[in-house]
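Trainee: Have a look at this one.
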Amino acid sequence: MSSNNSGLSAAGEIDESLYSRQLYVLGKEAMLKMQTSNVLILGLKGLGVEIAKNVVLAGVKSMTVFDPEPVQLADLSTQFFLTEKDIGQKRGDVTRAKLAELNAYVPVNVLDSLDDVTQLSQFQVVVATDTVSLEDKVKINEFCHSSGIRFISSETRGLFGNTFVDLGDEFTVLDPTGEEPRTGMVSDIEPDGTVTMLDDNRHGLEDGNFVRFSEVEGLDKLNDGTLFKVEVLGPFAFRIGSVKEYGEYKKGGIFTEVKVPRKISFKSLKQQLSNPEFVFSDFAKFDRAAQLHLGFQALHQFAVRHNGELPRTMNDEDANELIKLVTDLSVQQPEVLGEGVDVNEDLIKELSYQARGDIPGVVAFFGGLVAQEVLKACSGKFTPLKQFMYFDSLESLPDPKNFPRNEKTTQPVNSRYDNQIAVFGLDFQKKIANSKVFLVGSGAIGCEMLKNWALLGLGSGSDGYIVVTDNDSIEKSNLNRQFLFRPKDVGKNKSEVAAEAVCAMNPDLKGKINAKIDKVGPETEEIFNDSFWESLDFVTNALDNVDARTYVDRRCVFYRKPLLESGTLGTKGNTQVIIPRLTESYSSSRDPPEKSIPLCTLRSFPNKIDHTIAWAKSLFQGYFTDSAENVNMYLTQPNFVEQTLKQSGDVKGVLESISDSLSSKPHNFEDCIKWARLEFEKKFNHDIKQLLFNFPKDAKTSNGEPFWSGAKRAPTPLEFDIYNNDHFHFVVAGASLRAYNYGIKSDDSNSKPNVDEYKSVIDHMIIPEFTPNANLKIQVNDDDPDPNANAANGSDEIDQLVSSLPDPSTLAGFKLEPVDFEKDDDTNHHIEFITACSNCRAQNYFIETADRQKTKFIAGRIIPAIATTTSLVTGLVNLELYKLIDNKTDIEQYKNGFVNLALPFFGFSEPIASPKGEYNNKKYDKIWDRFDIKGDIKLSDLIEHFEKDEGLEITMLSYGVSLLYASFFPPKKLKERLNLPITQLVKLVTKKDIPAHVSTMILEICADDKEGEDVEVPFITIHL
């Protein structure tokens, strides 16, 4: 066995800077289990290498590959690590080095022979792909099943594919879904065990879940850690069984879901062939799984009869033979189709026609799916697929009227695209090559998209091209899933490196891919102008935020360009296809906004760790960013105070922060330590004592109910303890960040901070005693008026603050350095401070603390990500891409997809049709239609045109936020405007010139129809 010598992470350690986004998908326990797993992949055509790529990126102990067959030109259709120079060499040997580059922690080996099946004992998971015969798969599976080795099989043929999973007689699933354990506050527990949620909060539980309780008063025995099985009664209540013998419920209580491991049993491949268990990939094709189950078996039988050759492309003789084989199998395996179900000859014929094809989108779909099943097999995380799944995308085939498929048009032409030509035909391949496309973003989805496009040959023709843009640069945390990038690329521009990488994959793209580093938005409309958008065939988003997606979507609607949209969140992924005049747009439906945390909860009444983390991040922002920026503005902007006094925000807080920052400037690092220690006392001791002074622990509401009940947890002040890890790190990180603000050298070697050095400074400090403020009011509910709202300008307190500020002229040249929050730098103290600060506040309120990783996830608003989902989702997008190139107009041919690989779940639906409107008996598309006006028309002529040609009386006309015309304008204003061309009118009203790059303008109108009724109508596009 040959191998590479790669660096291994130490046992029990995970490189969080590399795996950070994946850790939030799998968790540390699963990652550590993966690091003890050796994986073998048999077959390194497109499917095998896609699986291997995703598994190596994920980080297993080792990867071994086996494929001694020589590289052929047609392999380049889907095997992205092969080049024409590799033709004739062994696929395994050539691919190993490329796989090894993906992850320095995963050694990649080549298995030299498969003659002795017992050598498989060294592996925990074996994956057999489409180069392995069914007979050999059965033999290998029998050995694996009896030896406790997890076995997975998969193969793709044209637009068809399947996978099979056998994880043995007894496999333990540790976490079926991967979702965060649900938790909630209880308002009541009845004797029969009915648990009711507090404040109409949904519990989110399902029948059969298990929960444990804490902080229940009255039913104290519930708090002993016992697990209770849940029976759901509704969204706000569930039952746990009788609790009569436990006593009587008084108040309080928190439930927490507990994931209980469960065992699953799998059957062998031999058993499953005749009596399969299916996971359905598309419920609209419910009946196809059984047909394809027989069809794929028949393909293997055909190959045995024909010296390993699969049916010839579009050959009816071979197709009829395959149908006969399937018919015979249906008799031998009657359980598969079931009684009275005939063989679907059209489906089997299509399988025969495409058997020699290899399509990047299908390969990417199964490559992501199977790789995730490998990770499940290694870790026990998520629910395995049980046991067969079949998939097809026959809707992707082009219209035979436009692109006829026959033996002649699908024959190989000695091209790297031959396996794609076998499915779609040569003419369609030419149309793919001559497409003009725009990819927005080259991160995880963008890299996968470009890889697939390189394999497709998209944009490689004489009339085709690809434009990709991304204004981001490569970071180490990207390398775990953005596979076109290597460690040497860190710091470089994503789009440029990605473009260079795919040109190396497919030299046909050289000179055909234009990499830009410009953000797509209103500020770059001079770059991405009218002529740019109008030249495109379609657009693909590879973005990670809603605002950018929405902007691109609006551009595509305006220019009537198809848009392929997709996104991932951990193991979840979605795809959406947007077609002009056919479907709704991305912006037509929006996710509900995130539920914000009430300010009163943050300020005074937190009850879970999310609240304390949000509070700590806000404190970080105030201490180290806002204060420094306010000081700098005060010192450089002469009218800063005057402008601040006019604002409705926290004027007093702004002025206090400036005063404190300038009057208490530290002179050395010891001063920074003292500042941090005093802030600890203020935030975690004095402020809590003040809160309890206002609302003692025995306080009652106006209704006579205990004030500290329900979601309000009575806090306790903290006494500083330098040997408490959170207390100490609040001071360490706080002092270091304050030193950064003031340009003071901190005690910031990367070594562990010395407790004794900090202690010697703190021991000599005088910590002020707490004195309650009887005049301080604390807001209890967000709906209540803020009792400490800003005093009016000119009040004594504000005047004193203003007069206390030093004259900026006495501080000429002085400047503070604001801290710019960066979550992924473990040496900058940012997450260290927020973690310590949040945990100290959690200790105040008896909330379970969180480690650095969880704090970073919440404070940094990190999106969990893993290469497997990205690969699968991109595959689905590329199957829709063929339909765009074919200009399909039947909405039923398109598919929007939602997947969750953790369950696993696959859902496909037709896109929602665009909404239609009507005026004066004229129907129009509310999204895609508009009134097109050519030339810089006069306002009066525009009004007349609508009256004569559309039967509409324009009552208002606007450009952006500027009102150009209204029927109620005074006669003088109307006279002034009616004779102006639109461009001059816009200039007059906005007092701005029309930019030179603008050749189209959008005008919004309000209009009355012939009956004088106000009607909704499309916008106007003026083509200059």
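Backbone N, Cα and C atoms are what each Cβ position is placed from, and that goes for glycine too.
As listed in Swiss-Prot for this protein:
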- CYS600: active site, glycyl thioester intermediate (ACT_SITE)
- ARG21, ALA444, ASP470, ASN478, ARG481, GLN482, LYS494, VAL520, ASN545: ATP binding site (BINDING)
- ASP472, GLU475: Mg(2+) 1 binding site (BINDING)
- ASP544: Mg(2+) 2 binding site (BINDING)
- ARG21 to Ala: Impairs ATPase activity; when associated with A-481 (MUTAGEN)
- ARG481 to Ala: Impairs ATPase activity; when associated with A-21 (MUTAGEN)
- LYS494 to Glu: Impairs ATPase activity (MUTAGEN)
- ASP544 to Ala: Impairs ATPase activity (MUTAGEN)
- CYS600 to Ala: Impairs ATPase activity (MUTAGEN)
- ILE912 to Pro: Strongly reduces formation of the thioester intermediate with ubiquitin; when associated with P-914 (MUTAGEN)
- SER914 to Pro: Strongly reduces formation of the thioester intermediate with ubiquitin; when associated with P-912 (MUTAGEN)
- GLU1004 to Lys: Strongly reduces formation of the thioester intermediate with ubiquitin (MUTAGEN)
- ASP1014 to Lys: Strongly reduces formation of the thioester intermediate with ubiquitin; when associated with K-1016 (MUTAGEN)
- GLU1016 to Lys: Strongly reduces formation of the thioester intermediate with ubiquitin; when associated with K-1014 (MUTAGEN)
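Could you place the listed features in the three-dimensional structure?
Mentor: In the three-state DSSP scheme, CYS600 (mutagenesis position) falls into the helix class.
Cβ neighbours within 10 Å of ARG21 (mutagenesis position), excluding its own Cβ and spanning all shown chains: 21.
A coil conformation is recorded for ASP472 (Mg(2+) 1 binding site) in the three-state DSSP classification, outside any helix or strand.
Same-chain residues at least 6 positions away in sequence with a Cβ under 8 Å from that of ASP544 (mutagenesis position) are, in sequence order, GLY441, GLY443, GLY567, ILE863.
The secondary structure of ARG481 (mutagenesis position), as reduced to three states from DSSP, is coil rather than helix or strand.
The Cβ of LYS494 (mutagenesis position) has SER442, GLY443, GLY446, ASP470, ASP472, SER473, ILE474, ASN478, GLN482, PHE485 as same-chain neighbours under 8 Å, each 6 or more residues away in sequence. Annotation note: LYS494 (mutagenesis position) sits in a helical segment as assigned by DSSP.
Its Cβ placed at the centre, CYS600 (mutagenesis position) has 17 other Cβ atoms within 10 Å.
Proximity of ILE912 (mutagenesis position) to non-local residues of its own chain (separation of 6 or more, Cβ distance below 8 Å) is seen for THR583, GLU584, SER588, SER589, given in sequence order. Taken residue by residue with DSSP, ILE912 (mutagenesis position) is part of neither helix nor strand, so it is coil.
Its Cβ placed at the centre, SER914 (mutagenesis position) has 21 other Cβ atoms within 10 Å.
Within 10 Å of the C-beta of GLU1004 (mutagenesis position) we count 15 further C-beta atoms, all protein chains included. In three-state terms derived from DSSP, GLU1004 (mutagenesis position) belongs to an extended strand segment.
Using a 10 Å radius centred on the Cβ of ASP1014 (mutagenesis position) and all shown protein chains, the other Cβ atoms total 10.
According to DSSP, GLU1016 (mutagenesis position) sits in a coil region rather than a helix or strand. Shown in sequence order, GLY917, TYR919, LYS926 are the residues of the chain, 6+ apart in sequence, with a C-beta less than 8 angstroms from the C-beta of GLU1016 (mutagenesis position).
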Trainee: Say you check the Cα of ARG481 (mutagenesis position) against those of the recorded positions ARG21, GLU475, CYS600, SER914, ASP1014; which is nearest?
Mentor: ARG21
Trainee: C-alpha of ASN545 (ATP binding site) to C-alpha of ARG21 (mutagenesis position): distance in Å?
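Mentor: ARG21 (mutagenesis position) has its Cα 16 Å from the Cα of ASN545 (ATP binding site).
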Trainee: Report the nearest neighbour of GLU475 (Mg(2+) 1 binding site) in space among the mutagenesis positions ARG21, CYS600, SER914, GLU1004, ASP1014, comparing Cα positions.
Mentor: ARG21
Trainee: Among ASP470, ASP472, GLU475, the binding-site residues in question, whose Cβ has the most other Cβ atoms within 10 Å in this structure?
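Mentor: When each Cβ's neighbours within 10 Å are tallied, ASP470 tops the list.
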Trainee: Cα distance, SER914 (mutagenesis position) to ASP1014 (mutagenesis position), nearest Å?
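Mentor: About 22 Å separates the two Cα atoms.
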Trainee: Do me a favour and check the Cα-Cα span between CYS600 (mutagenesis position) and GLU1004 (mutagenesis position); whole Å is fine.
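Mentor: Approximately 42 Å lies between the Cα of CYS600 (mutagenesis position) and that of GLU1004 (mutagenesis position).
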Trainee: Determine, to the nearest whole angstrom, how far the Cα atom of GLU1004 (mutagenesis position) is from the Cα atom of SER914 (mutagenesis position).
Mentor: 20
Trainee: Measuring Cα to Cα, how far is ARG21 (mutagenesis position) from SER914 (mutagenesis position) in Å?
Mentor: 36
Trainee: Of these recorded positions, ARG481, ASN545, which scores lowest on Cβ atoms within 10 Å?
Mentor: ASN545
Trainee: Tell me, by DSSP, whether ARG21 (mutagenesis position) is helix, strand or coil?
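Mentor: DSSP assigns ARG21 (mutagenesis position) to helix.
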